[in-house]
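Asker: Okay, so Swiss-Prot annotates it like this:
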- Ser453 to Ala: Loss of esterase activity using 4-methylumbelliferyl acetate (4MU-Ac) as substrate; when associated with 1-M--K-444 (MUTAGEN)
- Ser453: active site (ACT_SITE)
- Asp457 to Asn: 285% increased relative esterase activity using 4-methylumbelliferyl acetate (4MU-Ac) as substrate and 562% increased relative transferase activity with pentaacetyl-chitopentaose as substrate; when associated with 1-M--K-444 (MUTAGEN)
- Asp457 to Ala: 292% increased relative esterase activity using 4-methylumbelliferyl acetate (4MU-Ac) as substrate and 766% increased relative transferase activity with pentaacetyl-chitopentaose as substrate; when associated with 1-M--K-444 (MUTAGEN)
- Val475 to Gly: Loss of esterase activity using 4-methylumbelliferyl acetate (4MU-Ac) as substrate; when associated with 1-M--K-444 (MUTAGEN)
- Asn507 to Ala: Loss of esterase activity using 4-methylumbelliferyl acetate (4MU-Ac) as substrate; when associated with 1-M--K-444 (MUTAGEN)
- Asp575 to Ala: 1.02% residual relative esterase activity using 4-methylumbelliferyl acetate (4MU-Ac) as substrate; when associated with 1-M--K-444 (MUTAGEN)
- Asp575: active site (ACT_SITE)
- His578 to Ala: 2.08% residual relative esterase activity using 4-methylumbelliferyl acetate (4MU-Ac) as substrate; when associated with 1-M--K-444 (MUTAGEN)
- His578: active site (ACT_SITE)
Amino acid sequence: MDTKDFKRLEKMYSPRYLPGLDGLRAFAVIGIIIYHLNAQWLSGGFLGVDTFFVISGYLITSLLISEYYRTQKIDLLEFWKRRLKRLIPAVLFLICVVLTFTLIFKPELIIQMKRDAIAAIFYVSNWWYISQNVDYFNQFAIEPLKHLWSLAIEEQFYLLFPLVITFLLHRFKPRNIIQTLFIVSLISLGLMIVIHFITGDNSRVYFGTDTRLQTLLLGCILAFIWPPFALKKDISKKIVVSLDIIGISGFAVLMTLFFIVGDQDQWIYNGGFYIISFATLFIIAIAVHPSSLFAKFLSMKPLLIIGKRSYSLYLWHYPIIVFVNSYYVQGQIPVYVYIIEILLTALMAEISYRFIETPIRKKGFKAFAFLPKKKGQFARTVLVILLLVPSIVVLSGQFDALGKQHEAEKKEKKTEFKTTKKKVVKKDKQEDKQTANSKEDIKKSSPLLIGDSVMVDIGNVFTKKIPNAQIDGKVGRQLVDATPIVKSQYKDYAKKGQKVVVELGTNGAFTKDQLNELLDSFGKADIYLVSIRVPRDYEGRINKLIYEAAEKRSNVHLVDWYKASAGHPEYFAYDGIHLEYAGSKALTDLIVKTMETHATNKK
């Protein structure tokens, strides 16, 4: 490329502020926050992360090629310095607060937090969670730094991509660069599909830099095709209308997906993320156009305020939600708690944005110089020191012993429970005799209980009630996994008079056909089907299928755990799914009572 070309391009690629992108960021971060507050409210809110990825790829590439066309080079050190000032101080502030809070209020989590924090500091959280087999979509574990996986991917991208794009710009034409980036994006897509097919692990492909690169690269490609700083403002009204129709349509599709997509939908791991990200390109393209009315909509002041703070809001919302929710049972959290979480998120995000991020962005690390005469700067420095000291001590491992001690104490408390005396109700003698016989029959029976981790929870309690019961519970089991096991191992139970308890659906949705196939595999056996209580978006759909099966099939009897457990937070562990001893006892009693009632009615 000769000097004349560079001079022409220099005028075209002068950077300018793109408010439409901040407006789009606002919608993305709101979606993410709502999803983490309660996935049942916005099941596809997690797609906001993909929106961030596409925006990042687009904006960073636009800035890099703008610099290259204006100066005929890219100052990599200056680029990395800007990224460092923009991203790292806020993350370090967050980590210090989280570690200090953990030390004071959640000492049993010290060791886990130390490891997660180290991974976050070095921006390898995503690979750390993959190595630890962490499930991203398990929102019930107390992992307040888990959301930093996406920042790890972005930072890895910021570190390596400028090197790649500099090399490509020096040696190839834009058309060839676009082709190269497109091919690599397809390779990333292929890796996601293949790895997901082989492992069946949603979180591996969700966390992986290799499998998520596709989304970032689509944004990079758009930067070459639709450079924001080269777009003309003076265009015909027809073109403006066409642009707005495209932008509004794409935005409507994305918002619809936020509501209808679920994190257990398998299609999103088999090309869905790529398609959704591709559709997002059209929204971005119109959002950055200087003549678009849609861009003006995204540039409204409330959206800009949220968008400019989207990074801070993303950082703070998750640990606040996780820590506050840890004092409540998931799925039974009062509305006022959600309001408190939103207010705390806004407060901490504003503190981070105003007193940490903005000063460093303007003054660099001089903003933390120890100047007692400047009250604001002095207070900021003292706060950082107060948070930094305990954080460094935690990271050094000095409190590991304390963490182990509290962890052991908490495990012991899990076995504690309260019992209450029930009022005795007098019954007819004949009824008492039938009930007694039924109870004795049930106690001597040998039912099969098949289920997931909830079945594991009740196993020991249930066998004390019915010693001959066969318990087959497995952590993470889904209904579709149980059907082949039943057909191969439990054929003897597919006979009239046999008793089977089925407790499945906690770990993911299933279809009517899949449920029918499982029930059919038990033949004419008496099946006791347990409804589920799980604070996820599929809870209602699954229970509807369970209720319908119990109503339509004469040999299927409903064990309505969903109804019986309502208003009993003491039954559940923090996640609102797994059971404390009181819950295990209550579910066991409910199953046994249902079996006894059915046995009595038969007589």
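Cβ coordinates come from backbone N, Cα and C, glycine included.
What you see is the original sequence, not a version with the noted changes.
What you are looking at is a predicted structure, and each value in this text was computed from that prediction instead of being measured.
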Asker: Over all shown protein chains, what is the count of other CB atoms within 10 A of the CB belonging to Ser453 (mutagenesis position)?
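Answerer: Excluding its own Cβ, Ser453 (mutagenesis position) sees 17 Cβ atoms within 10 Å.
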Asker: Among Asp457, Asp575, all listed as mutagenesis positions, which has the most CB atoms within 10 Å of its CB?
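Answerer: Counting Cβ neighbours within 10 Å, the top one is Asp457.
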Asker: Looking at Cβ-Cβ distances, which residues of the chain lie under 8 angstroms from Val475 (mutagenesis position) while being 6 or more apart from it?
Answerer: Asp452, Ser453, Val456
Asker: Of Asn507, Asp575, His578, which is closest to Asp457 (mutagenesis position) if I measure between C-alpha atoms? They're all mutagenesis positions.
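Answerer: Nearest candidate: His578.
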Asker: Please classify the secondary structure at Asp575 (mutagenesis position) using three-state DSSP.
Answerer: coil
Asker: How many neighbouring Cβ atoms, not counting its own, are there within 10 Å of the Cβ of Asn507 (mutagenesis position)?
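Answerer: The Cβ of Asn507 (mutagenesis position) has 23 Cβ neighbours within 10 Å.
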Asker: To the nearest whole angstrom, what is the C-alpha distance linking His578 (mutagenesis position) and Asn507 (mutagenesis position)?
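Answerer: Just about 11 Å between their Cα atoms.
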Asker: For His578 (mutagenesis position), list the number of other Cβ atoms lying within 10 Å of its Cβ atom.
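Answerer: Taking all protein chains shown, His578 (mutagenesis position) has 19 Cβ neighbours within 10 Å.
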Asker: List the Cα distance (Å, whole number) between Asp575 (mutagenesis position) and Asn507 (mutagenesis position).
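Answerer: On Cα coordinates alone, these residues lie 13 Å apart.
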